[in-house]
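Data block below; observations after.
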Amino acid sequence: MLRPRRSLGVSSPAKQRKKAAPKNSMATRANRKRLPSYLKPGSAVEISSDEIGFRGSWYMGKVITIPSSSDKDSVKCQVEYTTLFFDKEGTKPLKEVVDMSQLRPPAPPMSEIEKKKKIVVGEEVDAFYNDGWWEGDVTEVLDDGKFSVFFRSSKEQIRFRKDELRFHREWVDGAWKPPLEETEEEEDESEEDKLDDSEDEEDILARVDLETTRAIAKQMFSSGTVVEVSSDEEGFQGCWFAAKVVEPVGEDKFLVEYRDLREKDGIEPLKEETDFLHIRPPPPRDEDIDFAVGDKINAFYNDGWWVGVVIDGMKHGTVGIYFRQSQEKMRFGRQGLRLHKDWVDGTWQLPLKGGKIKREKTVSCNRNVRPKKATEKQAFSIGTPIEVSPEEEGFEDSWFLAKLIEYRGKDKCLVEYDNLKAEDGKEPLREEVNVSRIRPLPLESVMVSPFERHDKVNALYNDGWWVGVIRKVLAKSSYLVLFKNTQELLKFHHSQLRLHQEWIDGKWITSFKSQKV
């Protein structure tokens with residue numbers, strides 16, 4: 001359950017008969033010599049915990065001490081909690097030494113637009129409970145203005161008022177994702193202001209973390225990867241051309257071969273070197289978007305994608321576009337247009353004005369969700385194929401295929417895993433688990449569209465399905481998936497992923513992106 005946090009206990013290590021969760025093998029931002037700007041003595045921060053039962057929660061506090069500049073290997077900070085105390089009287093604030101990766105700046109307060117925004121079923125939120133903010137998913141909007149929130153870590157469902165909730169955000173690469181929605185005053189600009197408010201290449205580069213961008217490019221772009229390449233050549237600034245990587249060159253350059261550009265002989269594809277700041281993956285498709293006046297778009301013209309602005313809506317199948325760089329006005333069909341997106345620190349960012357996509361999350365489920373109760377025995381027959389979520393440390397948010405062998409007492413059962421072996425390495429592993437840790441096999445589904453950033457998925461890894469979030473969309477139907485408990489980022493093919501579903505009160509809550517079979 002989501003219990004009050006009093007003091008930190010040391011839990012016993014997990015048994016090693018299962019393969020552990022993905023462990024963080026990549027250097028974190030905390031390993032850099034330069035400390036994040038928000039880590040200063042006295043600075044307010046939010047603090048997370050690695051302790052079992054508290055993962056997914058954030059507590060307010062302040063920084064007491066930071067790593068010494070003379071100790072290059074130190075990544076530890078001392079913090080003091082605002083709402084947690086050593087004593088029952090609440091007079092001695094709890095102090096603790098934590099890793100820098102467990103700290104982030106305080107989440108931004110909701111904007112006026114977000115305060116008026118409806119919280120819908122399926123929305124990811126943080127709920128203030130037992131002195132901290134806990135990550136959960138809205139499963140029901142109640143008539144009394146309250147919301148039922150399901151917490152995956154504890155398998156609990158609790159009701160909250162709207163003022164006890166905030167929209168969930170992640171602190172990634174020094175920025176909040178998704179970013180804070182703009183205020184009404186900022187959105188109420190005239191169409192003329194929108195047309196004049198363009199970002200040039202220098203504005204985009206100002207938002208780029210060079211080290212992060214270099215590392216991402218080195219990881220993503222190998223030989224054969226489909227990419228887009230831009231140029232600083234006069235007359236071509238801001239235009240992106242389709243290409244593929246021939247081979248990496250040195251630490252931060254790539255030899256690319258263009259798809260539509262030719263050498264002087266007009267036959268062989270043009271090849272040239274480009275650096276990590278001028279290469280990116282192809283942006284995700286947006287066929288279903290209706291363009292509006294003021295939208296910043298890319299138009300395919302003369303073998304490349306050029307930046308323009310919509311000045312006239314759809315008429316007779318075409319849209320009017322204005323190109324600032326050449327001062328030209330032209331009309332294009334829908335197939336030759338796409339919303340403009342910037343590739344910044346490994347994420348796709350939409351323009352702040354015009355062309356803004358708001359993707360409301362919905363789910364297909366019975367909204368009359370009952371208060372949480374233990375899984376009933378009668379739900380599963382002996383021999384039924386099931387999935388089991390182990391209670392051991394290191395296996396949170398993972399599910400393993402098994403079958404039900406027998407029930408033991410009121411709330412226990414014996415299961416036999418399909419892919420996990422006993423200590424002899426031959427016989428299938430059998431284990432006694434709580435009935436609350438088992439569920440039926442998820443609904444088979446057909447994906448209506450490819451996965452997108454922030455989609456919650458299950459990734460097949462080390463014989464089990466692990467809950468993660470799509471962090472980056474790669475070429476060749478591949479994705480980078482972030483596992484929040486370990487902060488590990490791993491690459492998976494589409495065939496190794498399934499859309500995340502929750503088993504709540506005997507029903508599957510599933511995303512609108514799939515169709516049940």
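Every residue, even glycine, has its Cβ placed from backbone N, Cα and C.
The mutagenesis experiment Tyr129 to Ala is recorded by Swiss-Prot, whose note states: Impaired H3K9me2 binding; when associated with A-134. Disrupted H3K9me2 binding; when associated with A-134; A-301; A-306; A-461 and A-466. Swiss-Prot lists Trp134 to Ala among its mutagenesis entries, and the accompanying note reads: Impaired H3K9me2 binding; when associated with A-129. Disrupted H3K9me2 binding; when associated with A-129; A-301; A-306; A-461 and A-466. Among the mutagenesis results in Swiss-Prot, Tyr301 to Ala has the note: Impaired H3K9me2 binding; when associated with A-306. Disrupted H3K9me2 binding; when associated with A-129; A-134; A-306; A-461 and A-466. The residue drawn here is the original one. Quoted from Swiss-Prot, the note on the mutagenesis of Trp306 to Ala is: Impaired H3K9me2 binding; when associated with A-301. Disrupted H3K9me2 binding; when associated with A-129; A-134; A-301; A-461 and A-466. According to Swiss-Prot, the mutagenesis experiment Tyr461 to Ala carries the annotation: Impaired H3K9me2 binding; when associated with A-466. Disrupted H3K9me2 binding; when associated with A-129; A-134; A-301; A-306 and A-466. One mutagenesis experiment named in Swiss-Prot is Trp466 to Ala, and its note says Impaired H3K9me2 binding; when associated with A-461. Disrupted H3K9me2 binding; when associated with A-129; A-134; A-301; A-306 and A-461.
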For this session: Could you round the CA separation between Tyr461 (mutagenesis position) and Trp306 (mutagenesis position) to a whole angstrom and send it over?
Result: 41
Problem set entry | Residue with minimal Cβ packing [other Cβ atoms within 10 Å] among the mutagenesis positions Tyr129, Trp134, Tyr301, Trp466 | Tyr301
Exercise. What's the CA-CA gap between Trp466 (mutagenesis position) and Tyr129 (mutagenesis position) in angstrom, rounded?
Worked result: 26
For this session: May I ask which residues of the same chain, at least 6 positions away in sequence, place their Cβ under 8 angstroms from the Cβ of Trp306 (mutagenesis position)?
Result: Gly238, Cys239, Asn298, Ala299, Phe300, Phe323, Gln325
Seminar exercise, completed: Taking only the CA atoms, the spacing between Tyr129 (mutagenesis position) and Tyr301 (mutagenesis position), expressed in whole angstrom, is 54
Exercise. Taking just the CA atoms, what is the gap between Tyr301 (mutagenesis position) and Trp134 (mutagenesis position) in Å?
Worked result: 49
